[in-house]
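**Student:** Positions annotated as NADP(+) binding site by Swiss-Prot, on the basis of sequence analysis: 10-11, 31-32, Lys38, Arg53, 75-79, Asn92, Lys143, Val175, Lys183. Where Swiss-Prot documents Phe68 to Ser as a natural variant, the accompanying text is: In strain: MO45 / ATCC 51394 / Serotype O139. As annotated by Swiss-Prot, active site, proton acceptor applies to Tyr139, Lys183. What Swiss-Prot says about the natural variant Asp161 to Gly is this: In strain: 169-98 / Serotype O22. Taken from Swiss-Prot, the feature substrate binding site applies to Asn174, Ser185, His192, Phe206, Ala207, Gly208, Ser209, Arg214, Tyr277. Variant annotation in Swiss-Prot: Asn211 to His, described as In strain: 169-98 / Serotype O22; the structure shown retains the original residue. Among the sequence features in Swiss-Prot, the natural variant Gly233 to Ser is noted as follows: In strain: 169-98 / Serotype O22.
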Amino acid sequence: MIIVTGGAGMIGSNIIKALNERGITDILVVDHLKNGRKFKNLVDLQIADYMDRDDFLAQIMAGDDFGFIDAIFHEGACSATTEWDGKYVMLNNYEYSKELLHYCLDREIPFLYASSAATYGETDTFIEEPQYEGALNVYGYSKQQFDNYVRRLWLDAKQHDETLSQITGFRYFNVYGPREQHKGSMASVAFHLNNQMNAGENPKLFAGSENFKRDFVYVGDVAAVNLWFLDHGVSGIFNCGTGKAESFNEVAKAVIAFHGRGEVETIPFPDHLKGAYQEFTEADLTKLRAAGCDVQFKSVAEGVAEYMALINRK
């Protein structure tokens, strides 16, 4: 059995889709469906069972036996970069993750988890090393601290000449693609621009967006990276992006190209994002490629075109 926490979320459900495409259906989905709209991400997927996050965590902490587990993909988290309740974020993203990690280590279960490019903050160097990290928000800090916790475990194991079972963290950059419709304001720029176009409006970008560049990575490619590491059992913390920053304008151009009409309008940059907003991200893929991962990433033009075709099907 494979367990996917956050399995009703965007990345988790796309990992399940990729597993299903391999014929794997013995999957336990763990999630928190207070946002009931997320159920739509599971409707077309084949799974063995569903469990509420709180019930699952209680059983993990009690050391309950789930039978043989091939791997756990830990995608469940509070992923809102605008959430400033630090106690809530640290409990969900840090404390819960530690409990699940130690459950896996005790049983030698491969543990593949979601980190984030939000760990880097305002920098132009995105290498998976502590000197380049400095989160701008509580979400990024929670992910940074869990990465550091994992690093300490690796260091301690090395000092005691021990070998730990697989632990693999993925620093997701700006992920976009199918199964994100439940995310509200946290959905991708491509999603929001498409909605604006379908409402008969022009696509709207923040003032200065021509200078904002992000590493936009298609969710299907993210799922492929996860499965590559499942197959190869490589431990480490790895960037998961295309390695090429592209502007928000490029996203808008791709959406406009699909719809065949429209032009970009600018709106004022919101005050609540000032000082907590990454203006530039670009994954350094040196470590990912050195591990042997050969997944090829779609450009914005390629990925957005595929995405638009999927979400605009009649």
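Residue numbering: from 1, along the chain as shown.
Keep in mind that glycine also has a Cβ here, set from the backbone N, Cα and C atoms.
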**Student:** Taking the recorded positions one at a time (Phe68, Tyr139, Tyr277), which has its Cβ surrounded by the most other Cβ atoms within 10 Å?
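**Tutor:** Comparing the recorded positions Phe68, Tyr139, Tyr277, the most crowded Cβ belongs to Tyr139.
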**Student:** Could you state the CA-to-CA distance between Ala207 (substrate binding site) and Lys183 (NADP(+) binding site) to the nearest Å?
**Tutor:** 23
**Student:** Compute the C-alpha separation of Gly233 (variant position) from His192 (substrate binding site), stating it in Å without decimals.
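**Tutor:** Rounded to a whole number, the Cα-Cα distance is 37 Å.
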**Student:** If you count Cβ atoms within 10 Å of the Cβ of Lys143 (NADP(+) binding site), leaving out that atom itself, what do you get?
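**Tutor:** Result for Lys143 (NADP(+) binding site): 28 other Cβ atoms within 10 Å.
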**Student:** Going by DSSP, give the three-state secondary structure for Tyr277 (substrate binding site).
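**Tutor:** In the DSSP reduction, Tyr277 (substrate binding site) maps to coil.
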**Student:** Measuring Cα to Cα, how far is Tyr139 (active site, proton acceptor) from His192 (substrate binding site) in Å?
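**Tutor:** Just about 22 Å between their Cα atoms.
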**Student:** Tell me which of the binding-site residues Glu75, Asn174, Lys183, His192 ends up closest to Asp161 (variant position) in space, Cα to Cα.
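**Tutor:** With Cα distances computed to Asp161 (variant position), the winner among Glu75, Asn174, Lys183, His192 is Glu75.
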